[in-house]
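Enquirer: Structure in structure tokens, see below.
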Amino acid sequence: MGRGKIEIKRIENANNRVVTFSKRRNGLVKKAKEITVLCDAKVALIIFASNGKMIDYCCPSMDLGAMLDQYQKLSGKKLWDAKHENLSNEIDRIKKENDSLQLELRHLKGEDIQSLNLKNLMAVEHAIEHGLDKVRDHQMEILISKRRNEKMMAEEQRQLTFQLQQQEMAIASNARGMMMRDHDGQFGYRVQPIQPNLQEKIMSLVID
């Protein structure tokens, strides 16, 4: 007796639904990998769980973005709006421009120049000479600025030295003034006790 046909409908029990999703998901990914290897097919798989988690698989020979682009071209269905297409074109343009600049930089460094013709080599030579002129000009600006700064520092040093000398002279002058005042004060103190004796001697002479 054969198995009865299982009705396909939403599993109400949350735990059973999670278990079934995990099993069926793993089975789908396994089948996608098998058909990729067995049939040399380009396979992509994207699954979104009920909780929003994404599970994806893409064959090793092509990334998912390239596969979606191929799908869009072959099916005629637009997966991206005009804004995204313009953005994609801008990215491609910037990438090509970057590759061109990288190649030009290698040429300026003397690399990969075997394929250049005479006209291109002359253009590279002109670019190098122009770059050298700009480097020399900037180098001269730095040297002039350095000398100017050194001159300013020397002038500041001279002014500081002069101010220091003036301060030292003022301190020395103040010290000499204090020493002279101290000396005068000591002399007046010694003479003071002698003055009464002189007055007594003068008085005795007057009386005699």
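Even glycines carry a Cβ here, placed using N, Cα and C.
Keep in mind the model shows the original residues, not the substituted ones.
The domain 'MADS-box' feature in Swiss-Prot is assigned to 3-57. Under natural variants, Swiss-Prot gives Val29 to Ala with this note: In strain: cv. Cvi-0. Swiss-Prot gives this note for the natural variant Leu38 to Pro: In strain: cv. Co-1. One entry in Swiss-Prot concerns the natural variant Asn51 to Asp. Its note says: In strain: cv. Lisse. According to Swiss-Prot, the natural variant Lys73 to Met carries the following note: In strain: cv. Co-1. The note that Swiss-Prot attaches to the natural variant Ser75 to Pro is: In strain: cv. Kent. Per Swiss-Prot, domain 'K-box' is recorded for 84-170. A natural variant is reported in Swiss-Prot for this position, Asn89 to Asp, and the note states: In strain: cv. Gr-3. According to Swiss-Prot, the natural variant Asp112 to Gly carries the following note: In strain: cv. Lisse. Quoted from Swiss-Prot, the note attached to the natural variant Glu125 to Gly states: In strain: cv. Gr-3. Listed in Swiss-Prot is the natural variant Met140 to Ile, annotated as follows: In strain: cv. Corsacalla-1. Among the natural variants in Swiss-Prot is Ile142 to Val, noted as: In strain: cv. Kent. A natural variant is reported in Swiss-Prot for this position, Leu160 to Ile, and the note states: In strain: cv. Kent. Here Swiss-Prot notes a natural variant, Met203 to Thr, with the remark: In strain: cv. Cvi-0.
Help me understand the surroundings of these features in the structure.
Expert: Listed in sequence order, Leu45, Ile55, Tyr57 are the same-chain residues six or more apart from Val29 (variant position) with CB atoms under 8 A from its CB.
Taking Cβ-Cβ distances under 8 Å and a sequence separation of 6 or more, Leu38 (variant position) has no neighbours in its chain.
For Asn51 (variant position), no same-chain residue lying six or more positions away in sequence has a CB closer than 8 A to its CB.
With a 10 A radius on its CB, Lys73 (variant position) counts 9 other CB atoms from all the protein chains.
A C-beta separation below 8 Å, combined with a sequence spacing of at least six in one chain, links Ser75 (variant position) to none of the other residues.
Shown in sequence order, the list is empty: the chain has no residue 6+ apart in sequence with a C-beta less than 8 angstroms from the C-beta of Asn89 (variant position). Classification of Asn89 (variant position) by DSSP places it within a helix.
Using a 10 Å Cβ-Cβ cutoff, Asp112 (variant position) registers 10 neighbours. Taken residue by residue with DSSP, Asp112 (variant position) is part of neither helix nor strand, so it is coil.
Glu125 (variant position) falls within a helix when secondary structure is assigned with DSSP.
Under a cutoff of 8 A between CB atoms, and with a sequence separation of 6+ in the same chain, Met140 (variant position) has no neighbours.
Neighbour density for Ile142 (variant position): within 10 A of its CB lie 10 other CB atoms from the protein chains shown.
The number of other Cβ atoms within 10 Å of the Cβ belonging to Leu160 (variant position), over all protein chains shown, comes to 10. DSSP assigns Leu160 (variant position) to a helical segment in the three-state reduction.
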Enquirer: Applying a 10 Å Cβ distance cut-off over all chains shown, what neighbour count does Glu125 (variant position) have?
Expert: 10
Enquirer: Considering only the variant positions Lys73, Asp112, Ile142, Leu160, which residue has the minimal Cα-Cα separation from Glu125 (variant position)?
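Expert: The answer is Asp112.
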Enquirer: Over the domain 'K-box' (84-170), what is the model's average pLDDT?
Expert: 89
Enquirer: Cα distance, Ile142 (variant position) to Asp112 (variant position), nearest Å?
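Expert: Their Cα atoms are separated by 34 Å.
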